[in-house]
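*Asks:* Structure incoming, see below.
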Amino acid sequence: MNSLYSVVNTLRDRYAPVSHTSTFRQTGEITPEEFVAAGDYLVFKFPTWSWGDADSESRRASHLPPGKQFLVTRNVPCNRRLNENFAGDAGLEEAVVDDGDEFKGSKGDDDGWLRTGGLSSSQPLKAREVRTVDDAGNAGERAQPDDDDDIPDMEDEEDDEAIIRDTDASGQTSSRRTYTLYIMYSPYYRTPRLYLSGYGANGQPLPPHNMMEDIMGDYKDKTVTLEDFPFFANNIKMASVHPCKHAPVMKTLLDRADAALKLRREKLKTGDASGQQAGLEGLADEFNKLGVSGKGDASKIDKNDEWEDIQHDDVADQEVAIRVDQYLVVFLKFIASVTPGIEHDFTMGV
């Protein structure tokens, strides 16, 4: 079934009509030319990213120039698995976020995104509600949380030599992994699409089912599929984040940024400008509030939240908060919510 799905997706992109009309502000979609411009910006700003070419001319996408068929970054660290211990109880409360007006896809897809993580409404009370029970079944007083001063310091404890294990490299199985990330352009959805190829601590490629260990919650069943990367001849299975919801989510982020920029301009005119930090760093809170990031619902985003301008240029000279050539920087911030164990910021730290 997965192989058939992969073939269908490949044929969709191969035979879908390519639009060269920009609808970036209206739909969150981009044209091939805008994808190249955004890729050039990403490579210029963050040199860990580079352009890649197809293995053969027959595998090239005609709507993209040779040598700029896809973007790639290698050796991205991933040091922890997304098991039940990754986020404590936070990963146990999940809900499917259906398409609303802001997230309704343009291709007729009827599946939503999974919202996972975040404390439940009763979570902060759990520690205070614990009571002791005697042999007769009578409930005692509520247990009081331990004082930090009463917790013994681990450095004061002596190691028992009998339990020290030999950590010889030949017998040790490390949890460290690295990933190669690829970004291609999908003509059918008119958005970028991310592919991931993982490697174990020994440098050997990860089996496809092992890569799914680094995908958050039910995304692995609903949003992420195993597919062949269309530019490579030797059909290597990679994990791919399906782009059916990319455009509406990106449009929501762009609209929020523009609204915040407008508010900032008004404050500048009245001499009441906020001193908050400018730049992409301010995007983190907004992603945490989106349903796709696992921290909340887009409908609950405070429309008065301030997004700062992505550049440090004079605000009065800016028409929009995020330009089309900066699209992929925001896209990667958004897509990191699907694979939080993979250190995406590592690729943008140069």
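Even glycines carry a Cβ here, placed using N, Cα and C.
So, quick note: what you're seeing has the original residues, none of the substitutions.
Per Swiss-Prot, the feature active site, glycyl thioester intermediate maps to Cys244; the stated evidence is similarity to another entry. Among the sequence features in Swiss-Prot, the mutagenesis site Lys262 to Arg is noted as follows: Weakens acetylation levels of ATG3; when associated with R-267. According to Swiss-Prot, the mutagenesis experiment Lys267 to Arg carries this note: Weakens acetylation levels of ATG3; when associated with R-262.
Tell me about the surroundings of these features in the structure.
*Replies:* The DSSP secondary structure for Cys244 (active site, glycyl thioester intermediate) is helix.
Residues near Lys262 (mutagenesis position) in space but far in sequence (CB under 8 A, at least 6 apart, same chain): none are found.
Secondary structure from DSSP puts Lys267 (mutagenesis position) in a helix.
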*Asks:* Do you know offhand how many angstrom separate Lys267 (mutagenesis position) and Cys244 (active site, glycyl thioester intermediate) by C-alpha?
*Replies:* 37
*Asks:* So for Lys267 (mutagenesis position), how many other CB atoms are inside 10 Å of its CB?
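*Replies:* Counting Cβ neighbours of Lys267 (mutagenesis position) within 10 Å gives 14.
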*Asks:* If you count Cβ atoms within 10 Å of the Cβ of Cys244 (active site, glycyl thioester intermediate), leaving out that atom itself, what do you get?
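*Replies:* For Cys244 (active site, glycyl thioester intermediate), the 10 Å Cβ neighbour count is 21.
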